[in-house]
Amino acid sequence: MPRGLELLIAQTILQGFDAQYGRFLEVTSGAQQRFEQADWHAVQQAMKSRIHLYDHHVGLVVEQLRCITDGKSTDADFLLRVKEHYTRLLPDYPRFEIAESFFNSVYCRLFDHRSLTPERLFIFSSQPERRFRTIPRPLAKDFFPDHGWEPLLMRILSDLPLRLPWQNKSRDIRYIIAHLTETLGEDALPRCHVQVANELFYRNKAAWLVGKLTTPDGTLPFLLPIHRTDEGELFVDTCLTTTAEASIVFGFARSYFMVYAPLPAALVEWLREILPGKTTAELYMAIGCQKHAKTESYREYLCYLAESDEKFIEAPGIRGMVMLVFTLPGFDRVFKIIKDKFAPQKEMSAAHVRACYQLVKEHDRVGRMADTQEFENFVLDKRQIDPALMALLRQEAPEKITDLGEHIVIRHLYIERRMVPLNIWLEQVEGQQLRDAIEEYGNAIRQLAAANIFPGDMLFKNFGVTRHGRVVFYDYDEICYMTEVNFRDIPPARYPEDELASEPWYSVSPGDVFPEEFRHWLCADPRIGPLFEEMHADLFRADYWRALQTRIKEGHVEDVYAYRRRQRFSVRYGAISSTANSS
């Protein structure tokens, strides 16, 4: 290769990333208009298209590089010089951290995920940690209650860029003050102030005002979800001021926010104070930088591995028929491999399973489906693998594994947040905790269905419980759209003997689902059955599911709340209006 080509290649990669992130910001900047126009289907489409942008631009850069190098192979020294030139371009670059991930992605695409070494890739960042600890330009604005909280909140709401009228701004301000007074106390409130992010965070049918509430005792989140009525009037639905509530809003089971972030590292650093339980990977994920979140997730994994002497073991729970799942005992994530052969009742291909995981990545997860990161050629040290797991890997997924002596390479896997399997949770809890878990499970099913997702296999083992007690679906191999399912009532038996027969007396076609049958496996436990019948009996009726299908086919997009219904101002302080409640 001619000298000087290394710099051209480095510049080409960085220019390719510039183009990708420019389009990312362009799609993101349309969020306000989509919200104001209530174009909810465009919201869903923008979410999908923004996810696709990254891989699309990686592909464009790879084609450019193949043209530049005329398809000739490159030696190791040449690649190291390319990385050195690229590193020199980053110190003054505002999105250096994601640019490093983009470089990694281009390299992996060019070399088919081979030779992934720290020398060739940005396994760890080349730049100082948290370079934007001091933010170069303000991301937020401070508001002080010099003349009381009512004018302070009036200024905050009036400063918003939204161009719709308010339904009743004074009422919403009263509700916010009432909440703050209940939470902080009347004496403390005058000594507090608020810092509000300059950009709104858009997701689903809400525009979130995200801020920090500084109190005499510390800093709290200050989150206001702003909705619009069918008539196009704005209202604040609630006020959230605890780290637990904020953690759920920014949770791993939710869709990515649309927030205009030309300096993503600075925004992540700013968010860190009100989301102390979130890792760097989770914060990048929340603002839509999911590919860099994957990089950060891998770094977190490597750091944990370096400080731990634990061995990889099979994950607790009932062994799956499609996926082999393992973990490190103290690590908060699991590793999932598609088996080479599935159980006989699972009539599907590995390609189908991967398509299901991609569907979840692109769809609105409504807080009920765990996000995943996909990896290829994942290397594990054999010394850190429990012998029982090693035997299981060789038995269930030998075609996915390459033995390199001291290491194995797993051709393809997913990393996902670790949760307590719901079936195990239900065995361990009693009383109110059991009731809450069953309520959560039913709510998860309803919210998934309203978002046009049918889980397929609804057994408790396919759901997990988060540290906040939320029930989340994580087994995607039978997932499909609600509109693809034929929900049927079981026909009456022709003769008494029909109900005792081993085969059904009625025809069953592909796509047929009989909700009455759910009762057999969801209500078998005498502790659970009565609770389920009390709270979720309608899930056993085909007409309930068909009614949801009708709403979906008519184009209705359901509201998705990242908090309990009882926290809504309309419930706490009186009805906003029938119109607002139906928005």
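Even glycines carry a Cβ here, placed using N, Cα and C.
If you look for the noted substitutions, you won't find them, since the model keeps the original residues.
The feature active site is assigned by Swiss-Prot to Asp371. DSSP assigns Asp371 (active site) to coil, not to a helix or a strand. Cβ neighbour count for Asp371 (active site) (all protein chains, 10 Å cutoff from its Cβ): 24.
The feature ATP binding site is assigned by Swiss-Prot to Ala315, Pro316, Gly317, Ile318, Arg319, Gly320, Met321, Lys336. Here the Cβ of Gly320 (ATP binding site) has 20 other Cβ atoms within 10 Å, regardless of which shown protein chain they belong to. Gly320 (ATP binding site) carries neither a helix nor a strand DSSP state and counts as coil.
Within the same chain, the residues at least 6 positions away from Gln20 (variant position) whose Cβ sits under 8 Å from its Cβ are Leu53, Tyr54, His56, His57, Val58, Phe102, listed in sequence order. Variant annotation in Swiss-Prot: Gln20 to Arg, described as In strain: S3333; the structure shown retains the original residue.
The annotation that Swiss-Prot gives for the naturally occurring variant His41 to Gln reads: In strain: S2978 and S2979. A 10 Å cutoff on Cβ-Cβ distances gives His41 (variant position) a total of 11 other Cβ atoms nearby, all chains included.
According to Swiss-Prot, the naturally occurring change Ser73 to Asn is described as follows: In strain: S2980 and S2983.
Look at Pro151 (variant position): DSSP puts it in a helix. Looking at Swiss-Prot, the entry for natural variant Pro151 to Ser says: In strain: S2978, S2979 and S2993.
The Cβ of Pro151 (variant position) has 14 neighbouring Cβ atoms from other residues within 10 Å, across all protein chains displayed. Under its natural variant entries, Swiss-Prot includes Pro151 to Leu with the note: In strain: S2980 and S2983.
For Ser170 (variant position), applying a Cβ distance below 8 Å and a minimum sequence separation of six or more within one chain yields no residues. Among the natural variants in Swiss-Prot is Ser170 to Arg, noted as: In strain: S3013, S3014, S3015 and S3027.
In Swiss-Prot, a natural variant is listed as Thr181 to Ala, annotated with the note In strain: S3015 and S3027. Over all protein chains present, the Cβ of Thr181 (variant position) has 14 other Cβ atoms lying within 10 Å.
DSSP classifies Arg411 (variant position) as strand under the three-state reduction. Long-range Cβ proximity for Arg411 (variant position), meaning a same-chain Cβ under 8 A and a gap of 6 or more residues, is found for Glu376, Asn377, Glu399, Lys400, Ile401, Thr402. According to Swiss-Prot, the naturally occurring change Arg411 to Cys is described as follows: In strain: S2993.
In the three-state DSSP reading, Pro492 (variant position) counts as coil. In Swiss-Prot, the entry for natural variant Pro492 to Thr states: In strain: S3044. The structure shown retains the original residue.
In Swiss-Prot, the entry for natural variant Ala580 to Val states: In strain: S3015, S3027, S3041 and S3044. The structure shown retains the original residue.
Within 10 Å of the Cα of Ile318 (ATP binding site), not one of the recorded positions from the list Thr181, Asp371, Pro492 places its own Cα. The number of other CB atoms found within 10 A of the CB of Met321 (ATP binding site), across every protein chain shown, is 14. Once the Cα atoms of Ala315, Pro316, Gly317, Ile318, Arg319, Gly320, Met321, Lys336, the listed binders of ATP, are compared pairwise, the greatest separation found is 15 Å. In this structure, of the recorded positions Pro316, Gly317, Pro492, the smallest number of CB atoms within 10 A of the CB marks Pro492.
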